Amino acid sequence: MKEFYLTVEQIGDSIFERYIDSNGRERTREVEYKPSLFAHCPESQATKYFDIYGKPCTRKLFANMRDASQWIKRMEDIGLEALGMDDFKLAYLSDTYNYEIKYDHTKIRVANFDIEVTSPDGFPEPSQAKHPIDAITHYDSIDDRFYVFDLLNSPYGNVEEWSIEIAAKLQEQGGDEVPSEIIDKIIYMPFDNEKELLMEYLNFWQQKTPVILTGWNVESFDIPYVYNRIKNIFGESTAKRLSPHRKTRVKVIENMYGSREIITLFGISVLDYIDLYKKFSFTNQPSYSLDYISEFELNVGKLKYDGPISKLRESNHQRYISYNIIDVYRVLQIDAKRQFINLSLDMGYYAKIQIQSVFSPIKTWDAIIFNSLKEQNKVIPQGRSHPVQPYPGAFVKEPIPNRYKYVMSFDLTSLYPSIIRQVNISPETIAGTFKVAPLHDYINAVAERPSDVYSCSPNGMMYYKDRDGVVPTEITKVFNQRKEHKGYMLAAQRNGEIIKEALHNPNLSVDEPLDVDYRFDFSDEIKEKIKKLSAKSLNEMLFRAQRTEVAGMTAQINRKLLINSLYGALGNVWFRYYDLRNATAITTFGQMALQWIERKVNEYLNEVCGTEGEAFVLYGDTDSIYVSADKIIDKVGESKFRDTNHWVDFLDKFARERMEPAIDRGFREMCEYMNNKQHLMFMDREAIAGPPLGSKGIGGFWTGKKRYALNVWDMEGTRYAEPKLKIMGLETQKSSTPKAVQKALKECIRRMLQEGEESLQEYFKEFEKEFRQLNYISIASVSSANNIAKYDVGGFPGPKCPFHIRGILTYNRAIKGNIDAPQVVEGEKVYVLPLREGNPFGDKCIAWPSGTEITDLIKDDVLHWMDYTVLLEKTFIKPLEGFTSAAKLDYEKKASLFDMFDF
């Protein structure tokens, strides 16, 4: 096997690298790296190096990194450009690994850990680390073992050893229900004192030093607490042993929520899983506690316990250790589903960067472009900062709030990346500018063609067509990767639907799941075999298909994010290739493209349907248009269709054979009009939506921009056995909406779209009765605890105090002096409940940390005084009124004169 790096650090004048050698063994080396940089030279001078603008450059080799850095400063002082990669870690990786890196993830030691600290005086502050660490669970990916370090004797009480036998038992049998699949992987180590525990953990750490260190919120809590605790007990030099290079950096980060200490352990890549989840999951959650996210992702939360966590070790030490183990296991389970660690490795090795740099699109793209240009002997420009300036955003069409029975949507493939490639937008391809006409003149093709020579964008920018830009070239590579992974995702999705169909009539035989590659569409032979499988085998295959779909979805979405982040980087003042003109060219072209095709689609469908001036495009947003298909169905006659599948088939065929070619012709005209380098505006049919044939359902509705719901039968060629709701921007999607209300509103929408007004009214009556019986947490609204101090006047709300901040202040007064009650942390989410007048808390609401039960100290009073009427009105009825008003429906049956009679 070829060598590949694990971590790389610059310490002084040396590069310290951990790597896997050709024999598959982990090694460490210190390299006195000699970097190269570049300067412009006269055109008469012979050289093989040129900058991205074609200017000749001369290479300068330095004896060490210090000399190179000093040369850059001298060049800046005299106003000359020092070209080349000034991040010497990236330059070293490029020089050392001048080939595509094929890494073996089984050789990369990933540690997932969690510590427990008993603190009798509130939250244990990691920067102080004044309380003993009394439990550590550390999972090692290479060993596939959970190493548990347990402190038996501490200042806060002595405890008995944890029992693996009790841990394995069901809770009804007095056990902890630690899953059977990990019981045999647990290595339990009890210690009599903390010094012994920490020293043994440190020795273990050095023997099995992580390459990737993860866990839930480890960067903010676990890592600084362990580091500072070891420093407090043994001294700083001992704490630095956590770094394989004995080098650490302590950094205090200040933000609107206060300050926190970040410890960098040189030689270890920290990928805090809470940060991975926030960046890559594309979900907005009401709480990012591990318990909440576990419930959301796995349908199982953390291990439950009675009383405050600060008392758990003393009251139930057995549960305390099992709780610690399960916390680590939950993060492993989430990653098994989401694959964010593997995704980070893929991105990191593709770009040849430190793996933790995947959080920075600027760093990622800087490395990708540098490595590509280096192969061509092209030299990257010097990075400079620029003043921040705004530029236009995307176009969003204002919809008419209404119900829409039959709808088709069409989506431009990777709009901004495609614009960059079509127009050939790059810093070095700028050819000049032309006199700009109003944007609507370009949309309607009444303005003069901008240029017969150069590729143009309607913001006035012109680009060369006779050369490939650096940015379009690199984006094309990642674009092709995204297309590949999206193909895997959609194939797995289609395969999953085939398996679901077979599950309606499974075989009773005893068999095994088929060994197939779910990334590719099943052959006819496999489809026939699937029909003969048992339910057990089919369910196993469905599980694998869904995992493949999730892996493909994550990979393609994150490549999409990477691609689109390059567009954003072009407008980022810290990016090496920053140019405001280019960022503006991209978004302005996008605005024109969407409105151009709206005009073309309306013209085409008016011609097909024999109408005049009809606005068939009801909505558009950034890269998508939504087309009302009612008149298309009417043209054929709704009665002609046998069933729902029949009309979906018809619209599918109409979109594929008639509309997509018409759309393509329209975009080709635009490409010719703008004289672009190549035609890449490809718009495909996305959703086909409508009610079941013969039902009273409305099919879909819009309440405003970015707020709509559709009953979808087919998405990008994947036909659903049961329709799926596509809901955007409505309260069902908002993290502030209570969980139970989200579910109820979604059911209301389903009934509106699929069954109609009468069904909606029935459910409204049901939920109104059910609401008061629901668990208080499931109906509490959620808000972020921002700017508490701003509105805090002696513990009471000041002028213009927001409702949820008022609730936080109420809570703080109620728990004052009680250190066991969970504290509200600035910036975190809180649950909010309204209270009836006359309550003992003296205010109209109360709020406490989300993801937790309200403290027993005040729970009974809160539940007695909570205002169900206000809560139902604000969280459920008000948003439902918005839906039904737009859709011209009534959620409650209205009395009429006819109700007085029997007929």
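Cβ atoms here come from the backbone N, Cα and C positions, even for glycine.
Some features that Swiss-Prot has for this protein:
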- ASP114, GLU116, ASP327: Mg(2+) 1 binding site (BINDING)
- ASP222, ASP327: Mg(2+) 2 binding site (BINDING)
- ASP411, LEU412, ASP623: Mg(2+) 4 binding site (BINDING)
- ASP411, ASP623: Mg(2+) 3 binding site (BINDING)
- ASP222 to Ala: Complete loss of 3'-5' exonuclease activity (MUTAGEN)
- ASP327 to Ala: Complete loss of 3'-5' exonuclease activity (MUTAGEN)
- LEU561 to Ala: No effect on the ability to recognize damaged DNA. Increase in probability of nucleotide incorporation (MUTAGEN)
- SER565 to Gly: Increased incorporation efficiency of correct dNMPs; when associated with A-567 (MUTAGEN)
- ASP621 to Ala: Drastic decrease in the efficiency of incorporation of dGMP (MUTAGEN)
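Within 8 Å of the Cβ centroid of the Mg(2+) 1 site, not counting the listed residues ASP114, GLU116, ASP327, the chain contributes ILE115, ALA135, ILE136, THR137, TYR323, ASN324, ILE325, VAL328. Long-range C-beta contacts of ASP222 (mutagenesis position), restricted to its own chain and to partners at least six residues apart, with a cutoff below 8 Å, comprise PHE113, ASP114, ILE115, PRO126, GLY215. When Cβ atoms from all protein chains are considered, those within 10 Å of ASP327 (mutagenesis position) total 22, not counting its own.
Closest in space to LEU412 (Mg(2+) 4 binding site), of the recorded positions given as GLU116, ASP327, LEU561, SER565, ASP621, is ASP621, taking the CA atom of each residue. Within 8 Å of the centroid defined by the CB atoms of ASP411, LEU412, ASP623, the record's Mg(2+) 4 site, lie the Cβ atoms of PHE410, THR413, SER414, LEU415, THR622, SER624, MET683, GLU686, excluding the listed residues themselves. Note: the CA-CA distance between ASP411 (Mg(2+) 4 binding site) and SER565 (mutagenesis position) rounds to 19 Å. SER565 (mutagenesis position) sits 38 Å from GLU116 (Mg(2+) 1 binding site), counting Cα to Cα. Between the alpha carbons (Cα) of ASP623 (Mg(2+) 4 binding site) and ASP327 (mutagenesis position) lies a span of roughly 41 Å. Among the recorded positions listed here, namely GLU116, LEU561, ASP621, GLU116 has its C-alpha nearest to that of ASP327 (mutagenesis position). Each of the binding-site residues ASP114, ASP411, ASP623 was scored by the number of other CB atoms within 10 A of its CB, and the lowest score belongs to ASP411.
In the three-state DSSP reading, ASP623 (Mg(2+) 4 binding site) counts as coil.
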